[in-house]
Each structure stands twice: as structure tokens, then as C-alpha cells.
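I have placed the structure first, in the form of C-alpha cells, so that the comments after it can refer back to it.
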Amino acid sequence: MSATIPARDLRNHTAEVLRRVAAGEEIEVLKDNRPVARIVPLKRRRQWLPAAEVIGELVRLGPDTTNLGEELRETLTQTTDDVRW
């Protein structure tokens, strides 16, 4: 169950409410004692690794008996590592 706060408290204590949400809490905002919004934490974003780093880790793990290394080498030409964000 999520915590509830009046809209006035959200206005007056925004930083504290956002800290609670960042810590994983869901907060429902009330206006005139009725729920009007829910503030929820964002899902964690995937962290992408450069292809060379992934290959290096696979090499460190030992011999490839699945042919995965060869498939990855073929795929390296299709990566976006050189694209600037």
C-alpha cells in the first residue's frame, strides 16, 4: 500500500517526498481528500556496456564451448559503440 499526502504537503515538502520516492516508496497525492496522482519510483535503466568490455569478460571466463564468441565477433560490426549520444 502506498503512503498518502495532501497536495499542500507535496508543495511544501517536495524534496523530502522525492527522497522517499527515490528510496522506493510510492506516494499517493490527495486533493480535497481524494486521490489525484501517484508518484512512483522509476524502474532502473539498463546499463549498456561497450562490446569490447563484454568480449573481454567472456575471454576472462575461459574457453568458449558454445560458439558464442564467434557469433559476437560477427555482430561487432553492428554495434553502436562509435555513436555519440
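Cβ atoms here come from the backbone N, Cα and C positions, even for glycine.
Among the sequence features in Swiss-Prot, the mutagenesis site Trp48 to Gly or Arg is noted as follows: No effect. No longer neutralizes VapC4 in full-length antitoxin, decreased interaction with VapC4 (tested for G-48 only); when associated with A-64. Under a cutoff of 8 A between CB atoms, and with a sequence separation of 6+ in the same chain, Trp48 (mutagenesis position) has no neighbours.
Using a 10 Å Cβ-Cβ cutoff, Val54 (mutagenesis position) registers 14 neighbours. For the mutagenesis experiment Val54 to Glu, the note given by Swiss-Prot reads: No effect. No longer neutralizes VapC4 in full-length antitoxin; when associated with A-64.
Here Swiss-Prot describes Asp64 to Ala as a published mutagenesis experiment; the accompanying note says: No effect. No longer neutralizes VapC4 in full-length VapB4; when associated with G-48; R-48 or E-54. Contacts of Asp64 (mutagenesis position) defined by a Cβ separation under 8 A and a same-chain sequence distance of 6+ are given as Leu58, Glu70, in order along the sequence.
The Cβ neighbour count for Thr66 (mutagenesis position), using a 10 Å radius and every protein chain shown, is 8. For the mutagenesis of Thr66 to Ala, Swiss-Prot gives this note: No effect. No longer neutralizes VapC4 in full-length VapB4; when associated with low levels of G-48. The structure shown keeps the original residue.
For Leu72 (mutagenesis position), the count of additional Cβ atoms within 10 Å of its Cβ stands at 15 [all protein chains shown]. Quoted from Swiss-Prot, the note on the mutagenesis of Leu72 to Val is: No longer neutralizes VapC4 in full-length VapB4; when associated with low levels of G-48.
Here Swiss-Prot describes Gln78 to Arg as a published mutagenesis experiment; the accompanying note says: No effect. No longer neutralizes VapC4 in full-length VapB4; when associated with low levels of G-48. Here Gln78 (mutagenesis position) comes close to no residue that lies at least six apart in sequence on the same chain with a C-beta under 8 angstroms from its C-beta.
Per Swiss-Prot, mutagenesis Thr80 to Ser is noted as: No effect. No longer neutralizes VapC4 in full-length VapB4; when associated with low levels of G-48.
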Alpha-carbon spacing, Thr66 (mutagenesis position) to Val54 (mutagenesis position), which is rounded to whole Å: 16
